[in-house]
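Below: the structure, in structure tokens.
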Amino acid sequence: MTTKKTSPDLLLVIITLLLLTIGLIMVYSASAVWADYKFDDSFFFAKRQLLFAGIGVIAMFFIMNVDYWTWRTWSKLLMVICFFLLVLVLIPGVGMVRNGSRSWIGVGAFSIQPSEFMKLAMIAFLAKFLSEKQKNITSFRRGFVPALGIVFSAFLIIMCQPDLGTGTVMVGTCIVMIFVAGARIAHFVFLGLIGLSGFVGLVLSAPYRIKRITSYLNPWEDPLGSGFQIIQSLYAVGPGGLFGMGLGQSRQKFFYLPEPQTDFIFAILSEELGFIGGTLILLLFSVLLWRGIRIALGAPDLYGSFVAVGIISMIAIQVMINIGVVTGLIPVTGITLPFLSYGGSSLTLMLMAVGVLLNVSRYSRY
């Protein structure tokens, strides 16, 4: 192992904290009306998000100082724990149901979403597998199939909740990691055909997914039903114009756009801060992606490279899906916007992941 740098990637730290700060401001702005109506406290969601942010930042700086090889050592145990929690959440009376998905476990006044932490555990485990078996990754039987086996076993359990959004991000992240490891294009084509068949099957197996597809193609066909959320999102994004209506001046958060502080927070941000504000957020994520790629390229070993690739891919895929949903480019999937959307498990997981990335940067050659 090369000598550790005196400090991690400072620009990555700054970008992360800047996104987090913007997120805290927007969570309050987006949720104040609903929080005041439901809890008689306009700061209800903002205070909880601030608590999650504090826990996440402490975890990020702690993990930043933990040798990333520790995750390699404990990756199997982490996977076992996450699999156990994923099964536990399916048990009636243990798992909590929200918006049709049994994805949470109650812990006092709060709840955790095990599938979020499975994403990071999967990255640590798959990076270990790929770094040890890279010479076999071009083999369909000895490399490609075993790598995907553990991924899809977790995906199937997550789909029992069901949580297509989180499962899609996890699988997409792992596919990028396997591709970077050197898997053959022909194997991905074969996987794509199987995946397309599976996707069609998943859509047809649940009426609400069919409604999501039809509302995506033509949301105005059912403006008060399946198309309501995306229409209200577009009503937020469009009027924002170039400079926005002003911070705190959103109209859609007045009970038009459901739960605007979660998956659709980018719509409120675009309405209040306009095209300029939305572009700034995309620019910040682009810089974060650039720093992550540099860290992956400069990592001293394959494990560090694969971990960095996995983390930055997870963030990038989640950003693309979330903004794609908000702008009507893809069907609604229920994915948070990293660092900005309200949600304790998602925010804590993302900050922990950045902590791992920062530790890899302390060994990076760039």
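Please read every residue number as a count from 1 along the shown chain.
Cβ atoms here come from the backbone N, Cα and C positions, even for glycine.
Modelled residues match the original; the substitutions are not represented.
Arg48 to Ala appears in Swiss-Prot as a mutagenesis experiment; the accompanying note says: Strongly reduced sporulation efficiency. Non-local contacts of Arg48 (mutagenesis position) by the CB criterion (under 8 A, 6+ apart in sequence, same chain) comprise Tyr342, Gly344. In three-state terms derived from DSSP, Arg48 (mutagenesis position) belongs to a helical segment.
Quoted from Swiss-Prot, the note on mutagenesis experiment Ser103 to Ala is: No effect on sporulation efficiency. Taking all protein chains in view, 27 other C-beta atoms sit within 10 angstroms of the C-beta of Ser103 (mutagenesis position).
For Trp104 (mutagenesis position), the same-chain residues lying six or more positions away in sequence with a CB closer than 8 A to its CB are Val89, Gly95, Met96, Arg98, Ser111, Ile112, Gln113, Ser345. Secondary structure from DSSP puts Trp104 (mutagenesis position) in a beta strand. For the published mutagenesis Trp104 to Ala or Phe, Swiss-Prot gives the following note: Severely reduced sporulation efficiency.
Here Swiss-Prot describes Glu116 to Ala as a published mutagenesis experiment; the accompanying note says: Severely reduced sporulation efficiency. Sequence-distant contacts of Glu116 (mutagenesis position), defined as residues of its own chain at least six apart whose C-beta falls under 8 angstroms from its C-beta, comprise Thr166, Ser345, Ser346, Leu349.
Residue density at Lys119 (mutagenesis position): 25 other Cβ atoms are found within 10 A of its Cβ, drawing on all protein chains shown. For the published mutagenesis Lys119 to Asn, Swiss-Prot gives the following note: Severely reduced sporulation efficiency.
A simple way to gauge crowding: the CB of Glu259 (mutagenesis position) has 17 other CB atoms within 10 angstroms, across all the protein chains here. Experimental mutagenesis at this site is recorded by Swiss-Prot as Glu259 to Ala, annotated: Moderately reduced sporulation efficiency.
Classification of Thr262 (mutagenesis position) by DSSP places it in coil, neither helical nor stranded. If you draw a 10 Å sphere around the CB of Thr262 (mutagenesis position), it holds 20 other CB atoms from the protein chains shown. Under the heading of mutagenesis, Swiss-Prot lists Thr262 to Ser and annotates it as follows: Moderately reduced sporulation efficiency.
For the pair Thr262 (mutagenesis position) and Lys119 (mutagenesis position), the C-alpha distance works out to 19 angstrom. In this structure the C-alpha atoms belonging to Glu259 (mutagenesis position) and Ser103 (mutagenesis position) are separated by 18 Å.
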